[in-house]
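A.B. asks: Mind looking over this structure? Questions follow.
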Amino acid sequence: MSQTHKHAIPANIADRCLINPEQYETKYKQSINDPDTFWGEQGKILDWITPYQKVKNTSFAPGNVSIKWYEDGTLNLAANCLDRHLQENGDRTAIIWEGDDTSQSKHISYRELHRDVCRFANTLLDLGIKKGDVVAIYMPMVPEAAVAMLACARIGAVHSVIFGGFSPEAVAGRIIDSSSRLVITADEGVRAGRSIPLKKNVDDALKNPNVTSVEHVIVLKRTGSDIDWQEGRDLWWRDLIEKASPEHQPEAMNAEDPLFILYTSGSTGKPKGVLHTTGGYLVYAATTFKYVFDYHPGDIYWCTADVGWVTGHSYLLYGPLACGATTLMFEGVPNWPTPARMCQVVDKHQVNILYTAPTAIRALMAEGDKAIEGTDRSSLRILGSVGEPINPEAWEWYWKKIGKEKCPVVDTWWQTETGGFMITPLPGAIELKAGSATRPFFGVQPALVDNEGHPQEGATEGNLVITDSWPGQARTLFGDHERFEQTYFSTFKNMYFSGDGARRDEDGYYWITGRVDDVLNVSGHRLGTAEIESALVAHPKIAEAAVVGIPHAIKGQAIYAYVTLNHGEEPSPELYAEVRNWVRKEIGPLATPDVLHWTDSLPKTRSGKIMRRILRKIAAGDTSNLGDTSTLADPGVVEKLLEEKQAIAMPS
């Protein structure tokens, strides 16, 4: 259970680490026993306009879930990420941008980024955007995406970043739910040599009759391709920024003022707008960034995540910039145009800290030594993994091949809702085990409970909960606090339920075992099965659908959809392709089912509930123990599904 082999802390890390094993134990104990003192001290990592007196004011009690940190303090996120660095480090590179095309890259200093953010902040104000308004950002991985986010934070507008891979329908849904007043996009995005029609997708999204709040669309010229233009509504980024003043005084924000909404998949269909506020979130992003990556001034840091995900918010931009770091933003993909691209970028920019996803690691691992061919990688000091549990084989390959057996791998477990790292090694403090997220970060109190909510002691397995609040915790779901309580605090009373299962070994190390609810993890991205099922049954020929995840060598999980057609409809290769494209259009390429399993009926209980447990086992080819099928209305369905499964070609 524990995988006994531990990787010791390398001498070069131990010699200069920010936190050693003794300090970890001492600080962790203090953070749990006296969170007010501990987090009161950590809050000083930021500059405050009005210093806080209160630190923690939180409740997980049923019907009274309330989370407030530093609630009487005021600050500005952009001032903490930019202005305060100007005097001593204005000429330090804030963002290294590496384009999709290997010949394109640029360095943007803190002073230049500050100037651009001030200009764009003034642009937003000129367009009538004010504190509390929601701005939707649907951008490629270009520095202007960071400028837009920081400018929103500077004036107190709430940003809602939408991943560039989402479809027009998904974009519309997020704009409607958040009542966004402005959309910021580009003519096109570029990824692995292909262009992505971002402006066209926005145009299509805004045709939805329920989108009534958007007044303007700001468009960045990325490729220069022809796009449709709506006079009066659409505005060019460059025209606006050229006439805007580079002087802007940042808005004083209360620590509990909203900073951003980020939509994440739920198990019940409609995506949830996770709301983070300003003070506690930034304290947590900066503190976790500093200690987990053992950040030293001058380090070059690269997080491969897209800005459209929480990792891009906390650990591509806000955490690093709050610490005055140099952060690398990459427009492309790790294995294009050659499998060695990621390592080439590491060498080109002399990256010291690399933070990427198991999906990328497994894709490179499949290429063997081609992934490292002709590269040196000796600048690397720390490696990190994010997005899903990393399997021990991929962990060992990453450590051995990319890090040359000298770089600790920080395998970080956290979520959109947690704002920052929850369970993670600290490089100089915790010995590593391949595949384990190891120990909790300061102030984080994990527990494993059984299905009745009873805490399980010692080496055990169970539902992963957190028993007390931490500063980076999401405060609510936008416009739906009731759903927030229902989703995270109703399963187990007085605890935050992560939706993940985990096991703890005899050393107290945590091993994440994956979702225990109906949320899939595809290439590190969360997708709700209900969301995909809703898209499937919206197809005119489909009567019913059930979606489950199956193990996939590269993506972690693949999407397996059981589909029942309307009476009189017949399966065909044409319909197979049509249904997959339909889901792609409704949600986005990420949600495209890998397998469609045509069937006449699904296993249901007498009350009509679909038995997903059985569907998961059949899809994964695990038929050794299907459990009790006596509660099924028609137990014969299972045999039929098993027969059909034999004829299905599975994705490799």
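The backbone N, Cα and C atoms fix where each Cβ goes, and this holds for glycine too.
What you see is the original sequence, not a version with the noted changes.
The CoA binding site annotation in Swiss-Prot covers Arg191, Ala192, Gly193, Arg194, Thr311, Asn335, Ser523, Arg584. The ATP binding site feature in Swiss-Prot is assigned to Gly387, Glu388, Pro389, Asp411, Thr412, Trp413, Trp414, Gln415, Thr416, Asp500, Arg515, Arg526. The Mg(2+) binding site annotation in Swiss-Prot covers Val537, His539, Ile542. According to Swiss-Prot, the mutagenesis experiment Arg194 to Glu carries this note: Results in a 2-fold reduction in the catalytic efficiency for both ATP and CoA. 2-fold increase in the affinity for ATP and 2-fold reduction for CoA. A mutagenesis experiment is reported in Swiss-Prot for this position, Arg194 to Ala, and the note states: Results in a 2-fold reduction in the catalytic efficiency for both ATP and CoA. 2-fold increase in the affinity for ATP and 3-fold reduction for CoA. Ala357 to Val appears in Swiss-Prot as a published mutagenesis result, with the remark: Results in a 2-fold reduction in the catalytic efficiency for both ATP and CoA. 3-fold increase in the affinity for ATP and 3-fold reduction for CoA. What Swiss-Prot notes for the published mutagenesis of Asp517 to Gly is this: Results in a 2-fold reduction in the catalytic efficiency for both ATP and CoA. 2-fold increase in the affinity for ATP and 10-fold reduction for CoA. For Asp517 to Pro, Swiss-Prot lists a mutagenesis experiment annotated as follows: Results in a 2-fold reduction in the catalytic efficiency for both ATP and CoA. 3-fold reduction in the affinity for ATP and 4.5-fold reduction for CoA. While the structure shown retains the original residue, Swiss-Prot records the mutagenesis experiment Gly524 to Leu with this note: No acetyl-coenzyme A synthetase activity. Gly524 to Ser appears in Swiss-Prot as a published mutagenesis result, with the remark: Results in a 2-fold reduction in the catalytic efficiency for both ATP and CoA. Almost the same affinity as the wild-type for ATP, but 9-fold reduction in the affinity for CoA. Among the sequence features in Swiss-Prot, the mutagenesis site Arg526 to Ala is noted as follows: Results in a 2-fold reduction in the catalytic efficiency for both ATP and CoA. 3-fold increase in the affinity for ATP and 4-fold reduction for CoA. In Swiss-Prot, a mutagenesis experiment is listed as Arg584 to Glu, annotated with the note Results in a 2-fold reduction in the catalytic efficiency for both ATP and CoA. 3-fold increase in the affinity for ATP and 8-fold reduction for CoA. The note that Swiss-Prot attaches to the published mutagenesis Arg584 to Ala is: Results in a 2-fold reduction in the catalytic efficiency for both ATP and CoA. 2-fold increase in the affinity for ATP and 7-fold reduction for CoA. Quoted from Swiss-Prot for the published mutagenesis Lys609 to Ala: No acetyl-coenzyme A synthetase activity.
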A.B. asks: Other than Val537, His539, Ile542, which residues of the chain come within 8 Å of the Mg(2+) site, judged by Cβ distance to the Cβ centroid of those residues?
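C.D. replies: Counting only non-site residues, the set is Ala535, Leu536, Ala538, Pro540, Lys541, Ala543, Glu544, Ala545, Val563, Val579, Trp582.
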A.B. asks: Give the distance between the Cα atoms of Gly193 (CoA binding site) and Arg515 (ATP binding site), rounded to the nearest whole Å.
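C.D. replies: Cα-Cα, rounded: 34 Å.
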A.B. asks: With an 8 Å cut-off on Cβ-Cβ distance and a minimum sequence separation of at least 6, pull the same-chain contacts of Ala357 (mutagenesis position), or say none.
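C.D. replies: Ala357 (mutagenesis position) has long-range Cβ partners Thr304, Ala305, Ser385, Val386, Gly387, Glu388, Ser523, Gly524.
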A.B. asks: Within 10 angstroms of the C-beta of Ala192 (CoA binding site), what count of other C-beta atoms is obtained when all protein chains are considered?
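C.D. replies: That number is 12.
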A.B. asks: What Cα-Cα separation, expressed in whole Å, is found between Ala192 (CoA binding site) and Asp517 (mutagenesis position)?
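C.D. replies: It is 33 Å, counting Cα to Cα.
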A.B. asks: To which of the binding-site residues Thr412, Thr416 does the lowest count of other Cβ atoms within 10 Å belong?
C.D. replies: Thr416
A.B. asks: May I ask which of the recorded positions Thr412, Trp414, Thr416, Arg526 is closest to Arg191 (CoA binding site) if we compare their C-alpha atoms?
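C.D. replies: Ranked by Cα distance from Arg191 (CoA binding site), first place goes to Arg526.
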A.B. asks: Rounding to the nearest whole angstrom, report the longest C-alpha distance spanning Gly387, Glu388, Pro389, Asp411, Thr412, Trp413, Trp414, Gln415, Thr416, Asp500, Arg515, Arg526, listed for ATP.
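C.D. replies: Taking every pair of listed residues, the largest Cα separation comes to 18 Å.
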A.B. asks: Highest CB neighbour count within 10 A among the binding-site residues Thr311, Asn335, Ser523?
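C.D. replies: Answer returned by the neighbour count: Thr311.
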A.B. asks: Could you measure between Val537 (Mg(2+) binding site) and Thr416 (ATP binding site) for me? Cα positions, answer in whole angstrom.
C.D. replies: 28
